[in-house]
Structures are given as structure tokens and as C-alpha cells.
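These notes concern the structure reproduced below.
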Amino acid sequence: MKPSAECCSPKFWLVLAVLAVSGSKARSQKSPPSIGIAVILVGTSDEVAIKDAHEKDDFHHLSVVPRVELVAMNETDPKSIITRICDLMSDRKIQGVVFADDTDQEAIAQILDFISAQTLTPILGIHGGSSMIMADKDESSMFFQFGPSIEQQASVMLNIMEEYDWYIFSIVTTYFPGYQDFVNKIRSTIENSFVGWELEEVLLLDMSLDDGDSKIQNQLKKLQSPIILLYCTKEEATYIFEVANSVGLTGYGYTWIVPSLVAGDTDTVPSEFPTGLISVSYDEWDYGLPARVRDGIAIITTAASDMLSEHSFIPEPKSSCYNTHEKRIYQSNMLNRYLINVTFEGRNLSFSEDGYQMHPKLVIILLNKERKWERVGKWKDKSLQMKYYVWPRMCPETEEQEDDHLSIVTLEEAPFVIVESVDPLSGTCMRNTVPCQKRIISENKTDEEPGYIKKCCKGFCIDILKKISKSVKFTYDLYLVTNGKHGKKINGTWNGMIGEVVMKRAYMAVGSLTINEERSEVVDFSVPFIETGISVMVSRSNGTVSPSAFLEPFSADVWVMMFVMLLIVSAVAVFVFEYFSPVGYNRCLADGREPGGPSFTIGKAIWLLWGLVFNNSVPVQNPKGTTSKIMVSVWAFFAVIFLASYTANLAAFMIQEEYVDQVSGLSDKKFQRPNDFSPPFRFGTVPNGSTERNIRNNYAEMHAYMGKFNQRGVDDALLSLKTGKLDAFIYDAAVLNYMAGRDEGCKLVTIGSGKVFASTGYGIAIQKDSGWKRQVDLAILQLFGDGEMEELEALWLTGICHNEKNEVMSSQLDIDNMAGVFYMLGAAMALSLITFICEHLFYWQFRHCFMGVCSGKPGMVFSISRGIYSCIHGVAIEERQSVMNSPTATMNNTHSNILRLLRTAKNMANLSGVNGSPQSALDFIRRESSVYDISEHRRSFTHSDCKSYNNPPCEENLFSDYISEVERTFGNLQLKDSNVYQDHYHHHHRPHSIGSTSSIDGLYDCDNPPFTTQPRSISKKPLDIGLPSSKHSQLSDLYGKFSFKSDRYSGHDDLIRSDVSDISTHTVTYGNIEGNAAKRRKQQYKDSLKKRPASAKSRREFDEIELAYRRRPPRSPDHKRYFRDKEGLRDFYLDQFRTKENSPHWEHVDLTDIYKERSDDFKRDSVSGGGPCTNRSHLKHGTGEKHGVVGGVPAPWEKNLTNVDWEDRSGGNFCRSCPSKLHNYSSTVAGQNSGRQACIRCEACKKAGNLYDISEDNSLQELDQPAAPVAVTSNASSTKYPQSPTNSKAQKKNRNKLRRQHSYDTFVDLQKEEAALAPRSVSLKDKGRFMDGSPYAHMFEMPAGESSFANKSSVPTAGHHHNNPGSGYMLSKSLYPDRVTQNPFIPTFGDDQCLLHGSKSYFFRQPTVAGASKTRPDFRALVTNKPVVVTLHGAVPGRFQKDICIGNQSNPCVPNNKNPRAFNGSSNGHVYEKLSSIESDV
């Protein structure tokens, strides 16, 4: 047959190829890639077990199938191992090796590392020497070991020591490779740990030297720590332990911890290894050799499978050990990356870069007394689990065990023992806690599981245990009891802490263990370290605030003492000091005091002190005495302390509530008969304790009832109390007090504030007949003696609620607390009494020396006063010895003058009984006056009741003692400055207001320059020009040497000045005062008077203008008076009326009409030379015409003169103010100084300082009835403007009136229209007090022999003005005395000396001889008893009878009195207003 053509066709070969490929794919699916792995076992390994392990079908899910070659070897030398592995590579084409041996030779691991680095074959050492620690592996090696690294084993060692609180240790190593890593790992761990490690020694032993054991012994003797870490080989460890045993480092109290390298094969234990040796080893029990072989095969297979999956190839098998291709190196490095990260069956089998397992299975083994390794712990997932909660300290049987390490049991019960968990960060207990083990009781528990949990204990009893252990010097292991609580005997067996001690599982029991008789039978108790007993806790009830809570801050003694000091002592002391003080309310040592005025009573003193204590803003009257002020000041300081202390404690007592306990004690009816209450009273306790035992033994019925309400623990009982399930909880007092203090919200309290029943104490239970009891007792007593026990109690047993209670409850301030302030009040009273005595001594004895009397110089008081004044006002004080010693300086001294002024004002204010009259002087004075008392700053004068009375005749020589004193003192002084008194009063005592009715006539030439205290630079003229001749020379000689002002204030009479002294309180005067009317335009002057302020300054202005008008000398056509620098003076006063910025706008009135109708008369007077002061030579005799008078109108004073009077006056020059004829005044002198001609006065008027007589005002008064005509003759040549009385009366109607006050009385009487009822008068018993020796007794009496002016006057008067209250104001008599000796402002040398010495004036009364005044050659001849005839005209009722109103003002031309004026020192007529300002200037 012939072959077919189809067989050779191309289609045929294609089918064959497809079939071939399909066949190859089928074969590939049936047989996956495989990897050859050799398992080499050295020694007596169980091959059957290994075979079963790798034959199991555990790798079917992998893409690579392991092809295992099982090889057994007996030789362990390096040559045999290398030859056998190389043969397997060439014959079996293996790609990995799993090596296991049963030796302790670490050299096998080094050989395997070398083979792997040369052949690039992965080798796994899983057991024996191949798995031992190896340091410094080759970088290209693929050798991996089933075992922990050096660092891992060092960490486990530290965890073991931390578990049992072994913080003090030492390290011993040899030069075996890896020792540096071991030491460095331990150092770095303890440095970065929170545990307080103490590494004492690090010993490096050199085992290569053959110098015997001496060197190693010397090194080991340095070790003192109880824990020693050893790193070396097993052979080296055998030698080291032998030497350590010789030096006593392997006995009881020393613990050695070694790594797995030392332990080696656990089946063989060298005899040198000490009992109790601890080793960290690979887990041989739970991770045996078959499991390791299987995991080794799985690691290589899984890595190859992962490589195949990612790269589609696996490493090619190696055919020889002697050649290595680059391709093989690449594949081996790639496989190494997969070998490091392997996970098999959910287990992490990864390796580190050094070839060690990342998560090895380690165990802690202990060499027990049977010389076998016992597994006591496990290290898994970086956590340590130990079998023993108290480390069993083992020692050789030949040695006796020392009892210095004790096992102590405790019970959790705050605050005595508080159990906490370990710190989650460090896994250890904090520094203030102690590790304590808690057993785990579980039915399903296996032997491998640990039987305890590590906890941390702290508390009051734990701190006591720590202190006792340091004192007695023992160590301990602490664990928590699990069998019961404190301890109770059940069926003859004790449980709890007492049971642990009885069974000798613990040496001691520490905690809240109550000492009782039953327990003391089986154990010994130490002395009690805290007192306790049985207490009852209840829920807090609602409290109430006591009604007397506001009194609680102070005790009753303090309240009583305060009121006693207030009402009896302090108030009485202030009143007494004030009453007897020289300047107090109730003393009248100063004559200016108003009798019957305000007084300081005992009631006011109590009211004042009461207001100071309680800060009451009620009106009180303050004392004035220095002593009483000191007392009140100290009382105010006491009030501050008292009130501050009261306020500080008041809030605490006001919020403090009183709580009522529900039960009073264990014998309370609620406990003994709980069912009698509705609902029944519920109470219970924690069973199996001393509290239950006590109740059972003493209260059987109570114990039976409370069984159903017993609680499992204290926390459960507290919760039941808060929720209302329980009414009372009976338990240990110390525990309940702590719980009450720490309760949230402080809702739970113990009855009776911690009342204790059946008192006992807590103690430490010790084994019976133990040697520790005495040492423990002494240690506890030492804690009490050192005060440490009190510190522990304050730290642990004091709760928050106790602190809050202490903060709220404030103890009462008893008398001891407030004693200091009462002592202060007593000292203040003593000081006040001393001050009171010193005040009177100074006032009555030493005051005069401080005034300069003793030294003759200005006193200290004067110097200080003037020094302060000089500092404030800048006034220089001249205290030259020559000046101050002169009599003139003494009388010109401002200080002396002011003192006299004050003395005079006081005497004026206290007049009572005028010349024996039953009426008081105060009846004539108005209380509402603006004039104030100098010393008291009060209004001291009252208005008159306008009743007339008969003035009793005065004695002729009433003031003879003053006259005698003046004569005796100044009789031999020469004449000096006769006008100085007049000039002094011109400058300093000016009227303040317009008090009388007058009109403005003639030309106004008033010179009132601006006020200044500086002396004027005006050229002086002799003051003795125009003085009278020998008739008054003796009088001038008597007074000329003393003046109130020095020569610097003297000047021309034609330029009358208006000075004020340094103590003046006058106001600025307004007005245009130029004297020449020809140079003044009418409209300009009228405009200057428009809308001037209607204030006190206006009244002052009118007084100045009128006074200047009255002072203006007579004028003649050829004698005119001119001012210096008139334009400047006029501009100055025009500026006074211009509105100024920042000044108040006064109410203005238009006064232009006052001068409107008089302007023409002024011009005529100016042309004719006439005026108010017309020369007497121009008067005619024997005619009815009057020439040279004002406006041709006869003045009222002219009507009082007869023809004979006019004839007498026409022949010569007369006094300006009185009828005295000036015989020694020549016409030559008058011609030289015409300005002084019309204002010349007699010596009597000069001495009195009178500017005018009061009767001069009669020329300005309007008469309601026409006066009788008086024929007056005058020269026809001088008659210019004759006018009849009718024309004069008509002209007066057009005049505007101004009221001017000329005296103190008239000023006060200005406000009489609004006066109220008459004030109280001075009692009659004070009538004679001011009469004898008073310089003002003359004010309300007339000279002897005169009954009234109306009967003796030769001039017709308007009779209806007499004693008519409604007739208008009348010019009253000046307050100044009528005689020169009565003038208090004219001091005498004797007066001055008496004032300096602080004594009364030594005036003496002499009997007056009838007619002596007519014959005596001295100035007494001037005193006359003739009546002074005055006619008063006015629209205002007079203050006194007209017969006692002596005139103080006269017409400047002709006097209205025929008789010469008596030397009247009181006729000045000036008023001192607001004397308080004068006093303040002093």
C-alpha cells in the first residue's frame, strides 16, 4: 500500500503541534512548579513527627509546591555541615534549608550564616544552637533564626523586674558578641522610662585570662543590688555562678535573670546554676519542633509563591556551592524581600533585617527547687503574664530563709486602701502608689493563664505601710484579698484578711481592720493607728437659720462690753472732757460766748458715738474741746475695727443653717422600735464585719430587723441613702466620716457631727507569736511622735464637705479676740485725761510764756502765726529788737491791736444790764444782723424792742480808774504825732454801708485809691501844723508818743486817704471821686453811675462819697483844691463800672437821678467857691441871710444857733467838730494851706479820731415839721445865694436820700423791718457782771445831771420823733466810749503789759471830787458834765432814746454844739463787719 499524501501535508503538522501544546498544558496543570527544601536534623530528632508534618496537605493553596528532602546528621562540626549541604545542592537541586539541632553550640549558627552568604541560599535555624543569638551577621546572608533578638530579651527582662517592682539592679557581661547591644538597650530603656530605675553596677568580665578566680571574685564583690542581669554563654555562666556562689551572691535575697543564650537546652541544667534562676527562653512547650519545621517550610514556600505570582519565576536551583552567577544573585535578593514579610494561616511570621523573628513566642522559666525549669510567665504580643503575683523567693535547702521580705494582704476600702489600674502609658504604677496583685477566680481558668491582675494601691493605710517598712527595714509583696472582707469566722474557719494571716499565706494584714476581742484570739494586733467606732449616716435634712443669727458674730460678752464702753465709759468721758474743756460748749471762759447757747449734753455724746459705730448719717453735734476730739477720734477708729469684724463674720452666720438629726444614737427608738413609725424606719450595715458583730452581741432585735436592709458594700449603701431606699446606714465611723466629706453635693452627714459609739481602733494584724509585732508597734508610735500621723490624717481623712463646713462656720469673736480694741479705748481715755490736764495747765499757767512775756520778744505763738501768714501772703515780718521794744511799736503792732479788737468785740457782745437797768443790752440789738461774733462766728446782737426807758444817771467818775491809769502811765511822755490816732482811724476804720438818711450835696471829692497794704510814697508834712497852743499841750504830750499806725501812714489832710491794714476785709469802692467839677463833664459822670451793682460795694461807695463830702474843706474863689494825677485816678474808678469777663453780673440800679438835680448846684458852688465847708469869715452878723452855705440853704445845725453864737463864731477859727475855738490857729497858716483850713479840729477831737460829729447828719435830714426861724447875721459881701426856709424845703424834696450807717447799732438796725420776735434777753443776775470796770458801761447812760436832750436843748426839735418807733431811722450813738480812757482802741502802756502777762488791767477806782473837772490842769478838764444837745431827724425810728444818742458827726464848717466836745474816744462811728474774717487773718 502506498503512503497517503495527507500525512505529509502542512495541515497535518499543524494538528500535531496543537495536540502537542494541548498535551503540554495538560501536563502543566497536573504538576505545578515545585521548590526543593532540605530539612536537616542533627541529633535525636523525631523523624516520624517531622515526616508527618511536611506530608500533610497544608500547602495546596500555594502556587509553588514544596519538595521536601529530609536529612539526618549526627556530626555538628563545621566541615560535616558544609559538605552535607553542598552535596544536597548538587544532587537534589535544593533551593532552601531548614536546620534544627539539639545542641547548645552557638557555633552552628555562625557556620550556617557563612554557608548562606556564600551560596545565597535561604537557611532557617529553628532549634538548638542554630537558633541561638548571633550578632554581626553577614550582609549578603539569608540566614534566619526562630528566636528573639538581644534587644527583645533585654526588654523582657526589664518587664519582669517592673512586674515585681525590682527597680534596683546591676549588669554582669562577658566579651561574647552582642554584649554591647545588650547593655545599650537596657540603658536606653531605663533612661526613657517613667519608672524609677536604679542601675548600680555594670561589670565586664574577661574570661580569657588564666589568673584564677581572684579577679572575678573581686569584681563580683562590688555587687550590692538584689537583682543581677547576666549576659554570656552557657559555659561562661557556669563558671561565673560558681564564683558568685563563693562570694554569697546566689543565696536568699539575690535574683539572677539570664537570656536564652545562658539557659540553652532546658533538658540539661548545670549544677552551678542557682535555684531561683530566671531565664527568658524560646517557647519549647507551646511551640515544639514539628510546628517549627512546618512553619519553616511554609515560610520558604510562601515567599517563592509570592515571587512567582508577581514575577512569574522562582529562583533556579543551585547545582554547586563553588560558583555563583550574577543572575542567581539577583534572584536571591528578590527572594530575600519576600522571606522577611511572610504571613501564614493568619500568623505573622515576619523577620527583622537582622534575621530574627518580629513576634517570637517567649516564655519566662524558673529553676525551681527540684532543679527543673518551670515556666512561670509568658511574653506574647508585647505583654507579660506571670504566674505568681508574689515572687517565690527560693533558696537552697542548706540555707535558712530570712524573713525580711514579707507577703502582705490588704482590702480595698477608701480612703484607707484605694485600688487603681496601672498607668496605660508606662504600664506601671505611679510614684505615690504601690503595686498590688489581685487574684482572678475563674472556673474555666487553665494552668497556662495567669491567676492575677496587676493593680496599684494607695491610701492612708498604704502610706503607713510604706513608712513602717522603711523604719523596720523589710520588703513586701502586696496583694488584695478575694475570700471575704475583713474576716469572719464561719464554721470554725476564718475568711477575709484574718483568714489569710491565720493560714500563713500572708505575714501581715493592713487596712481598715477593726481590733476586737474575737480576732485578737487568732492574730496579734499592733497598737491602733487611728481611733474609730460605730457611727450612723443619714441624709441631710432641710435646715433653718436661727433668728438670732445677726448677733452670732460676737459673743454676749463682747456685745455687753461694747455697750458698756459706749454708754457708760466713752460717752461719759467725752461729755466730761467737753464740759470742763476751756473751749468747750458749756464753758464761758471766753466772754464772747452767748449765754444760754448750744450745749453738749450726755445724750448728744451717746448719739454721736452711736452714729460713728454704725455709720449712721444722722445730724450730730461734734465736740469742740481738744481732749474730747481725741477721744472721739479713737472711738471712730474703734468703730472701724468693730464694724469690719462684725461685717466679715455676719455673712457666714446668716447662711449657716441648723440641722436636726433624725436619730440620736444606737439606743434611739427608731433603731429599737422601727415598726412604731410610719413608714417603718429602715437601716442596715455591711455584714461580716465588726459593726455587725457588735450589733449582734448588744442589740439582738435590732440585728434581726436590719438583716433585710444590709448592703453589699459602702458604695451601695450611700446610693440607697440618696435614693431613699435606706433611712440610716450603720458602719465604721472613720469610713463614714470620709464618705460624708467626699459626698457630691454634701447631702450625707453623720449624726452628731461624727458621733462615735463603741469606740475602738484600726490596727495591723500580724501572725501569732511573730517577731515583727514589737518593731511594728514602735514604728507606729514614732509616727505619732513625729506628727506624721496627723499629716496623713489631714491628707486622706479630710473631705471637701468638711472643708466647706469649716469655711462656712466662723467661730464667734469672744472677748479675748476683741480685747485689743478695748485696750485701745482704755489707752485713749488715759491719753485724753493727760491731754485734759495739760490743756488746763497750758491755758492757765504756761500760755503767757509762749506769748513772749517772759523773754520780752514776740512769743512763739505770734512768730508761728505771723510766719504762716507771711508764707501765704508774702508779708515780711520785721522783728528788730530796737523796734519791737519801743512803746510806739508795741501800740502799732497789728497783732496787739487785733487782740484788743477781739477783746472789745467780746465785751460788746456780752453786755448785760445797762447802768443797772433791768433791760439787757441785747434787747437793743438785732439777732439777724450780718455782724458776727468774733470768736464763735455767730450773730451775737439782737434787735431792739423799740421800747423807751429812763436812763438812770451815771456816776461822774465811773471811769476814773481808766483816767488814773492813763495819767499814771503817760503823764511824762512828750508830744509826738498828735494826729496819729486820727490818721489811724481814717485809714483803717471806714464805714461799710449806708445806714442813715442823707442827701448828696455839693461837689464830690472823695479820694479812695485802690486798696493796698503797701505804704504810700507821699511826702510827709509835719503833723503838728495847726496844733492848739498851751491849753491842750499837756494832753497832746500825754498821747503823742503812741499811735496805732506808724509814720509811714501819715500824710496831708488835704489828701485824706483810705488805707486798709493787712487784716482789713473792706471791699472795693466804686465812684468817680475827682475833686474838680470844672474838668468833669456832666454826661460822662452820669453815665458812669448808671446801672452800678446794687451790692454791699454800692453802700460802701456811698459812704466814701458822703464822707469825702463832709471832709471837704471850705472853698473860696482864690483857694481851690486839686488832686494829683486826677486823670489817672478818674480812669481807675471809671474802670470799676465796666463789665469784666468771667465776673458775675450784679443786679444794677440806675443812680443817675441822685445827681441829676444837684448838678447845677455843684457848678454854682464851684464857681462861687462855696460849699459845705465854708470859711467862717464869710458869715454875716445880724442879718437873716446866710452866705456860703450849701446851695444857700441853711443846714439844720444852723437852726440850733442863736445870734450870739453866730457872733462868737465870726470872730475866729473854730473846731470842725466842736465849738472849741482854735486860738493858736493863725490866718497865715490857713492861707498857706487852705485845704486844711475848714477841717481843723481841736485837740480833743483829734485824740478821739473823729472825722465828724453825728449831729452833722442833721444837715442832711428832712424835717417833717418846719423849724423855727433863727436869725443869723453875716457879712453882706459874702452873701451869694440867699434862700428862704421854704425854698430850702422845696429843694430838699427833689433830693434823693441815702441811708448811711455811722455806728454799729444803726447798721444792725437796717434789717429791723424783717425782724422776728424779740430774742431772749440776758437774765438779771448777770446785770452787774459787766458794769464794774467795763469800758462800755457809759454807752447807755448820760452824764450826771442830764435827763434828756429835749429838756435842756435850746433848739426847737420835732417832738414827735422822740420815742416814736415808726418815725424812721435815727443816728444812734457810736459804740466807742465817750472819754479817751474808755476807748479800748487807744491802748495804754499798762494795758499792753497786762495783755502780755495775761492778767486783767490794773485799773483802780478813785473817788471823784466835785468840780475837779473844772480845775484840773490835765485832760480831765475836757470831760464835761454838760448836756450834749442833739436834734435827730430821720424817717427811721431810733434804736435808743434820743437823750442817749450822742452825735458823732458835725458839719465841717460850723459845729452844732456850743460847748467844746469832750474827749470822746468812741465817736469814730465806724463799723467792723464780719469780724470772723479779721480773726482768721490773725
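Cβ coordinates come from backbone N, Cα and C, glycine included.
Keep in mind that this structure shows the original residues, not the substituted ones.
All protein chains included, His127 (mutagenesis position) registers 29 other Cβ atoms within 10 Å of its own Cβ. According to Swiss-Prot, the mutagenesis experiment His127 to Ala carries the following note: Reduced zinc binding.
The Zn(2+) binding site annotation in Swiss-Prot covers His127, Glu284 and is backed by experimental evidence. Under DSSP, Glu284 (mutagenesis position) is assigned to coil, being neither helix nor strand in the three-state scheme. Here Glu284 (mutagenesis position) comes close to Thr266, Val363: these same-chain residues lie at least six apart in sequence, with C-beta atoms under 8 angstroms from its C-beta.
In Swiss-Prot, a published mutagenesis experiment is listed as Glu284 to Ala, annotated Reduced zinc binding.
Long-range Cβ neighbours of His311 (mutagenesis position) (same chain, at least 6 residues apart, Cβ-Cβ under 8 Å): Met334. The annotation that Swiss-Prot gives for the mutagenesis experiment His311 to Ala reads: Normal zinc binding.
The 10 Å shell around the Cβ of Asp732 (L-glutamate binding site) contains 26 further Cβ atoms across the protein chains shown. Taken from Swiss-Prot, the feature L-glutamate binding site applies to Thr514, Arg519, Ser690, Thr691, Asp732.
The annotation that Swiss-Prot gives for the mutagenesis experiment Leu1422 to Phe reads: No effect on localizationto the cell membrane. Decreased interaction with DLG3 and DLG4. No effect on glutamate-gated calcium ion channel activity.
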Counting only residues 6+ apart in the same chain, whose Cβ is under 8 Å from the Cβ of Thr691 (L-glutamate binding site)?
Thr514, Ile534, Thr685, Ile730, Tyr731, Asp732
Please report the distance from the Cα of His127 (mutagenesis position) to the Cα of Arg519 (L-glutamate binding site), rounded to the nearest angstrom.
57
Around the L-glutamate site formed by Thr514, Arg519, Ser690, Thr691, Asp732, which additional residues qualify by having Cβ within 8 Å of the site's Cβ center?
His486, Leu513, Ile515, Asn516, Gly689, Arg693, Asn694, Thr760
Compute all pairwise C-alpha distances among Thr514, Arg519, Ser690, Thr691, Asp732, the residues listed as binding L-glutamate, and give the largest one in whole angstrom.
17
Just to be sure I understand the packing, how many Cβ atoms besides its own are within 10 Å of the Cβ of Thr514 (L-glutamate binding site)?
24
Please list residues from the chain of Ser690 (L-glutamate binding site) whose Cβ is under 8 angstroms from its Cβ, counting only those at least six apart in sequence.
His486, Thr514, Asn516, Asp732, Thr760
DSSP three-state assignment (helix, strand or coil) for Arg519 (L-glutamate binding site):
helix
